[in-house]
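One structure follows; several queries about it will come next.
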Amino acid sequence: MSMDVTFLGTGAAYPSPTRGASAVVLRCEGECWLFDCGEGTQTQLMKSQLKAGRITKIFITHLHGDHFFGLPGLLCTISLQSGSMVSKQPIEIYGPVGLRDFIWRTMELSHTELVFHYVVHELVPTADQCPAEELKEFAHVNRADSPPKEEQGRTILLDSEENSYLLFDDEQFVVKAFRLFHRIPSFGFSVVEKKRPGKLNAQKLKDLGVPPGPAYGKLKNGISVVLENGVTISPQDVLKKPIVGRKICILGDCSGVVGDGGVKLCFEADLLIHEATLDDAQMDKAKEHGHSTPQMAATFAKLCRAKRLVLTHFSQRYKPVALAREGETDGIAELKKQAESVLDLQEVTLAEDFMVISIPIKK
């Protein structure tokens, strides 16, 4: 199963001609999951090879405008492009408490009627995710007058034992959220692909006398088969080792993680996407505003033993490599060096708009 990540917006605070506001798409076999939806995300989608109509899930890390102000417009555009296709499955939206009310208000005030259904699942933050004076209590409201296309979502509480939030667990993936520290409650997301059955051992099948055909499919799917001679063949008799799934972790704005949930969920991630708003020389300023530097991001990646670190959410002062001036000592290339110095020169990737990173199947 193919899997890749496309960066639609890699800039902080606001969209610019060189970097869009925060938005990342994880694509699995054509289905797209959107992580954050800053202003202008739908325009970035149109410039990419992705299709907005393929989006089935949306994850919002926190309620700062550069991470979710593009959401109402995107939903409207998907609706317009859907025509009368009312059979479309509901779009699942995950984010902090208050997100459902925001979507409801914008749809109500703009008299918008979507042609598809959507459902908002809200994560309830804890008080230690932001400075005390910035914490606002948003009640999860179950309205009788909800928009006609909105289905009832869940209120998701922290699992205190796991130190994480279980968003969903299906046949292919387990997706969880973990707490981050920022000026307002922020979250990171861990997407883990489940193990898949190993390949059939052709030689063993032959030796055991299993005839080619339907029996192969059953064994591949974990079902035992009985041969004509009465011998039962179990899947473990003929299957090679299971294929370990891939892990992608995407963090919202933060100056650190809260609890050990983030470290556990991001451990040995195949791809870790972490913000690095400012360079290391401005670490105090970054922390003051709830942000990270390359050194901070790399330190977390090293703690998690992440296999690949990608930095994003750069201050708009840091232009993409192709636009950087020759001889600059405080440009984007310096951020790469700062992160790599922590990771013993392990290569670090600097995200740019429309960059696509493939996550290959593990051998």
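Each residue, glycine too, has its Cβ placed from N, Cα and C.
Unsubstituted: the structure retains its original residues.
The Zn(2+) 1 binding site annotation in Swiss-Prot covers His62, His64, His182, Asp253 and rests on experimental evidence. In Swiss-Prot, a mutagenesis experiment is listed as His64 to Ala, annotated with the note Abolsihed tRNase activity and ability to repair tRNAs downstream of ANKZF1. The active site, proton acceptor annotation in Swiss-Prot covers Asp66. According to Swiss-Prot, the Zn(2+) 2 binding site annotation covers Asp66, His67, Asp253, His313.
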Just how many other Cβ atoms lie inside 10 Å of the Cβ on His62 (Zn(2+) 1 binding site)?
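Summing over all protein chains shown, His62 (Zn(2+) 1 binding site) has 27 other Cβ atoms within 10 Å.
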When you average the Cβ positions of His62, His64, His182, Asp253 for the Zn(2+) 1 site, which other residues in that chain have a Cβ within 8 Å of that mean position?
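Neighbours found: Thr61, Leu63, His67, Leu180, Arg183, Ile184, Pro185, Ser186, Gly252, Cys254, Gly290.
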Whose Cβ lies within 8 Å of the mean position of the Cβ atoms of Asp66, His67, Asp253, His313, the Zn(2+) 2 site, other than those residues?
Ala12, Ala13, Ala21, Ser22, Asp36, Gly38, Thr61, His62, His64, Gly252, Glu275
Looking only at DSSP and grouping its letters into three states, which state does His313 (Zn(2+) 2 binding site) belong to?
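Going by the DSSP assignment, His313 (Zn(2+) 2 binding site) belongs to neither helix nor strand, so it counts as coil.
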If I take the alpha carbons of His67 (Zn(2+) 2 binding site) and Asp253 (Zn(2+) 1 binding site), what is the distance between them in whole Å?
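Just about 9 Å between their Cα atoms.
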Name the residues of the same chain, 6+ apart in sequence, whose Cβ is under 8 Å from the Cβ of Asp66 (active site, proton acceptor)?
Ala12, Ala13, Tyr14, Pro15, Ala21, Ser22, Gly38, Glu39
For His64 (mutagenesis position), list the number of other Cβ atoms lying within 10 Å of its Cβ atom.
22
Restricting to the recorded positions His62, His64, His182, Asp253, which ones have a CA within 10 Å of the CA of His313 (Zn(2+) 2 binding site)?
Asp253
Measuring Cα to Cα, how many Å separate His64 (mutagenesis position) from Asp253 (Zn(2+) 1 binding site)?
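His64 (mutagenesis position) to Asp253 (Zn(2+) 1 binding site), Cα-Cα distance: 9 Å.
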